Amino acid sequence: MILVLIMVILMMIFIVQSIAFITLYERHLLGSSQNRLGPTKVTFMGLAQALLDGVKLLKKEQMTPLNSSEVSFLLVPGISFIVMYLEWFTLPYFFDFISFEYSVLFFLCLIGFSVYTTLVSGIVSKSKYGMIGAIRASSQSISYEIAFSLYVLCIIIHNNVFNFMCKFNLSLLIVYIPFLIMIIAELNRAPFDFSEGESELVSGYNVEFASVAFVLLFLSEYGSLIFFSVLSSAMFFSFSILASFSIFSILIFIRSSYPRYRYDLMMSLFWFKLLPVSLIMLCFYAVVFYY
């Protein structure tokens, strides 16, 4: 019991540390894509930039909006971070001491629950911008999670297990491209970052958050980004550090290369293109592997 508790605490520390370096790596990649340097002024090659940014955020004052509950204003970002943290326990490659057989079902429950934290954070902020961003996030979640679950079911049928212990197989690569699109939508990353559209919603659902609350939302967002990069590597490439790093880099380059999609086009993409394709793929895998 004590050993498990120590491992859980160490894992949280490692996740937070990885987020610090990943944000620095992202800023350098975005700078390189625009033919400029990233942060280079703080210590050697800007290595302490992410750490000092975190300290600066923690020193900010948290102003609770009028007519909003201070407890819920801090509770919702905390729940968002816990949901992101629990997602990591579905990966048996790292956490054999706590993983279980039906981890895929637990993972689907977590990503279904994560949208409620976004929705409630927009509600408790008592801001029109935050509310619009939260509504967009919830409608986007309803659209993509159905197709996302069907693609995951295709992989379950292919491997005949309910966890993420998968081996590399070329037949799964036809699922990977739509799966990558689903991941971008799940993470609210460009070009599907409608819940945080800066040009129209200032910052979206997190516009009123600062200090510790904003740090928790930031950690949950980038922790999920790292998790889904590792998850894609585990599901399609037998878990490779190089594959995880490459997938994360692809997500960053997509952000730097493509403008924000139009909202109605995104909804039609999910409902009229990706969902029918996922149903066809599910029927195909079911027929091939069970009949």
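Glycine is treated like the rest: Cβ placed from N, Cα and C.
Using a 10 Å Cβ-Cβ cutoff, ASN67 (variant position) registers 7 neighbours. Record note (Swiss-Prot) on the natural variant ASN67 to Ser: In strain: VT847.
Under its natural variant entries, Swiss-Prot includes THR90 to Ile with the note: In strain: JU403, JU439, JU516 and JU793. DSSP assigns THR90 (variant position) to a helical segment in the three-state reduction.
Variant annotation in Swiss-Prot: ALA243 to Val, described as In strain: ED3033, ED3034, ED3035 and ED3037; the structure shown retains the original residue. Taking Cβ-Cβ distances under 8 Å and a sequence gap of 6 or more within the same chain, the neighbours of ALA243 (variant position) are SER232, SER233, PHE236, PHE237. In the three-state DSSP scheme, ALA243 (variant position) is classed as helix.
Variant annotation in Swiss-Prot: SER244 to Val, described as In strain: EG4181, EG4207A and PB800; the structure shown retains the original residue.
Counting every protein chain shown, the Cβ of SER244 (variant position) has 20 other Cβ atoms within 10 Å. Here the residue is the original one, while Swiss-Prot reports the natural variant SER244 to Ala with the comment In strain: BW287, ED3033, ED3034, ED3035, ED3037, ED3092, ED3101, HK104, HK105, JU403, JU439, JU516, JU793, PB826 and VT847.
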Distance check, please: Cα of SER244 (variant position) against Cα of THR90 (variant position), rounded to an integer number of angstrom.
16
